[in-house]
Amino acid sequence: MKNEKRKTGIEPKVFFPPLIIVGILCWLTVRDLDAANVVINAVFSYVTNVWGWAFEWYMVVMLFGWFWLVFGPYAKKRLGNEPPEFSTASWIFMMFASCTSAAVLFWGSIEIYYYISTPPFGLEPNSTGAKELGLAYSLFHWGPLPWATYSFLSVAFAYFFFVRKMEVIRPSSTLVPLVGEKHAKGLFGTIVDNFYLVALIFAMGTSLGLATPLVTECMQWLFGIPHTLQLDAIIITCWIILNAICVACGLQKGVRIASDVRSYLSFLMLGWVFIVSGASFIMNYFTDSVGMLLMYLPRMLFYTDPIAKGGFPQGWTVFYWAWWVIYAIQMSIFLARISRGRTVRELCFGMVLGLTASTWILWTVLGSNTLLLIDKNIINIPNLIEQYGVARAIIETWAALPLSTATMWGFFILCFIATVTLVNACSYTLAMSTCREVRDGEEPPLLVRIGWSILVGIIGIVLLALGGLKPIQTAIIAGGCPLFFVNIMVTLSFIKDAKQNWKD
């Protein structure tokens with residue numbers, strides 16, 4: 001009965017600082033969009049050119065860490081004393097479901113165009129060599145390497161959850177073995193948590209900024225409603241209201257059902273694209289791209305282009321590594337929670353094999369379709385981007401498929417549901433992280449969830465107002481910098497504690 005009388009509420013030291021920082025940055029941006037774009041370009045150039053190498057080494061070192069976990073002294077250690085909570089098939093399916101966000105649909109549909117129009121290694125734009133390397137680079141950015149880094153952090157969080165029985169809702173909770181309880185629960189831990197929250201807020205706002213134009217462009221195609229910034233703002237507002245209604249009326253089960261529908265619909269849509277786009281070409285292109293990936297892998301891992309300064313690794317590899325870094329803690333906590341009872345080796349292999357298969361299927365099917373449409377001159381992506389923006393170009397890659405109306409309805413529903421679940425997850429994660437006395441499995445206060453969803457929505461609108469991909473890329477890279485150090489500290493804390501307390 002004592003536990004039932006716990007008083008939940010905001011934790012001021014991790015609620016107000018991120019709110020104030022993000023609020024000030026949004027206000028300064030809206031106040032002068034042109035000046036904001038100048039600052040954004042400067043920040044992007046500085047971080048990617050001066051510190052891009054650090055992100056590349058981080059990924060390589062974490063890959064070696066994955067091998068250490070799989071073949072080292074903890075490989076057969078079980079994460080908890082209970083049997084696995086989910087069957088292997090359900091476990092893999094839940095991993096796949098976590099990959100089917102609207103932001104992933106965004107990049108999967110258009111990424112290959114950028115790789116072949118501005119290719120790496122001094123290749124000619126739109127050349128045969130650029131096209132051969134295009135999908136290979138997608139497989140590199142969304143393949144075993146980043147998932148291996150997530151494996152290490154997932155093992156770390158699963159260890160703290162199920163072996164050490166810690167309640168972890170913020171990264172500072174895991175740092176006690178590394179810096180001591182005094183610092184982990186004091187000013188140092190508060191700073192770490194605030195870095196994490198500010199970065200996460202911008203990351204979620206970025207995802208919303210990518211997802212919203214896809215929905216509004218679908219609306220223009222299906223209903224003839226012109227796509228404007230005002231329409232984007234209205235749609236984001238509707239999502240926030242819908243999220244508030246779901247939370248207030250206890251409709252979270254409905255949100256979970258929507259998440260399942262999203263996963264099944266993703267399978268259906270990908271299968272449709274695979275069949276009608278050209279299954280034989282897709283499989284041949286994928287096979288060839290795996291070979292290209294293996295051939296160029298050493299160069300890709302360490303490519304910084306300091307002599308030619310073409311900008312490809314800064315604009316894409318460093319950006320994506322920052323993307324993975326910024327979502328690492330949130331994603332790893334989720335993957336850890338669904339992996340109770342599995343061994344370290346099972347978790348590491350399951351994540352790398354299962355999640356790589358998920359992202360490789362997405363990027364192979366969608367990227368191959370886009371390349372075919374370009375080669376057959378069915379759509380002119382450069383003109384579409386110049387006149388209408390990236391989202392319109394993505395929509396046209398789907399609208400060019402047979403049964404275009406049915407296809408567009410499917411894509412519209414998929415993007416809409418994916419974004420509803422995104423807003424719900426955003427508000428829940430941020431509210432859990434900024435409230436006190438809210439335990440895992442409990443619902444944080446309604447007003448706090450609504451407040452965070454509003455702020456994330458505002459960030460999405462601000463990024464859309466700035467226009468283009470550079471503000472989105474910069475928000476991710478800037479947010480990834482502090483999380484780079486936080487992720488390393490969580491990793492070191494796990495290693496130190498495991499050596500002391502996870503013995504035979």
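Placed from the backbone N, Cα and C atoms, the Cβ positions cover glycine too.
The mutagenesis experiment Tyr114 to Leu is recorded by Swiss-Prot, whose note states: Small decrease in transport activity. Annotation for Tyr114 (mutagenesis position): spatial neighbours Trp316, criterion Cβ-Cβ under 8 Å with sequence separation of six or more.
For Tyr114, Gly315, Trp316, the entry in Swiss-Prot reads 4-(trimethylamino)butanoate 1 binding site. The DSSP secondary structure for Trp316 (mutagenesis position) is helix.
In the three-state DSSP assignment, the secondary structure recorded for Trp323 ((R)-carnitine 1 binding site) is helix. The feature (R)-carnitine 1 binding site is assigned by Swiss-Prot to Trp142, Trp323, Trp324, with experimental evidence given as support.
Cβ-based neighbour count (10 Å, all protein chains) for Asp288 (mutagenesis position) stands at 13. Recorded in Swiss-Prot as a mutagenesis result, Asp288 to Ala carries the remark: Retains 70% of transport activity. Forms mostly monomers.
Taking all protein chains in view, 12 other C-beta atoms sit within 10 angstroms of the C-beta of Met295 (mutagenesis position). According to Swiss-Prot, the mutagenesis experiment Met295 to Glu carries the annotation: Does not affect transport activity. Forms mostly monomers. Can also form small amounts of homodimers and homotrimers.
Cβ neighbours within 10 Å of Arg299 (mutagenesis position), excluding its own Cβ and spanning all shown chains: 10. The note that Swiss-Prot attaches to the published mutagenesis Arg299 to Ala is: Does not affect transport activity. Forms mostly monomers. Can also form small amounts of homodimers and homotrimers. Shows a high tendency to aggregate.
Quoted from Swiss-Prot, the note on the mutagenesis of Thr304 to Ala is: Does not affect transport activity. Forms mostly monomers. Shows a high tendency to aggregate. In the three-state DSSP scheme, Thr304 (mutagenesis position) falls into the coil class. Same-chain residues at least 6 positions away in sequence with a Cβ under 8 Å from that of Thr304 (mutagenesis position) are, in sequence order, Gly52, Trp53, Glu56, Pro313, Gln314.
Record note (Swiss-Prot), mutagenesis Trp316 to Leu: Decrease in transport activity. The unchanged residue is displayed. Its Cβ taken as reference, Trp316 (mutagenesis position) is surrounded by 22 other Cβ atoms within 10 Å in the chains shown.
The Cβ of Met331 (4-(trimethylamino)butanoate 2 binding site) lies under 8 Å from the Cβ of Ser98, Tyr150, each of these being in the same chain and 6 or more residues away along the sequence. The 4-(trimethylamino)butanoate 2 binding site feature in Swiss-Prot is assigned to Trp323, Met331; the stated evidence is experimental evidence.
Cβ neighbours within 10 Å of Trp324 (mutagenesis position), excluding its own Cβ and spanning all shown chains: 24. Among the mutagenesis entries in Swiss-Prot is Trp324 to Leu, noted as: Abolishes transport activity.
According to Swiss-Prot, the feature (R)-carnitine 2 binding site maps to Tyr327, Ala328, Ile329, Gln330, an assignment based on experimental evidence. For Ala328 ((R)-carnitine 2 binding site), the same-chain residues lying six or more positions away in sequence with a CB closer than 8 A to its CB are Thr149, Tyr150, Leu153, Leu483, Asn487.
Under its mutagenesis entries, Swiss-Prot includes Gln330 to Leu with the note: Decrease in transport activity. All protein chains included, Gln330 (mutagenesis position) registers 19 other Cβ atoms within 10 Å of its own Cβ.
According to Swiss-Prot, the naturally occurring change Leu353 to Met is described as follows: In strain: O44:K74. Its own atom aside, the Cβ of Leu353 (variant position) has 14 Cβ atoms within 10 angstroms in the protein chains shown.
In this structure the alpha carbons, written CA, of Trp142 ((R)-carnitine 1 binding site) and Asp288 (mutagenesis position) are 17 Å apart. The CA atom of Gln330 (mutagenesis position) is located 34 Å away from the CA atom of Asp288 (mutagenesis position). The two recorded residues, Leu353 (variant position) and Tyr327 ((R)-carnitine 2 binding site), show a Cα separation of 19 Å. The Cβ of Ile329 ((R)-carnitine 2 binding site) has 26 other Cβ atoms within 10 Å, all protein chains considered. Separation of the C-alpha atoms of Trp324 (mutagenesis position) and Gly315 (4-(trimethylamino)butanoate 1 binding site): 14 Å, rounded to the nearest whole number. Following the DSSP three-state reduction, the secondary structure of Leu353 (variant position) is helix.
For Arg299 (mutagenesis position) paired with Gly315 (4-(trimethylamino)butanoate 1 binding site), the C-alpha to C-alpha distance reads 16 Å.
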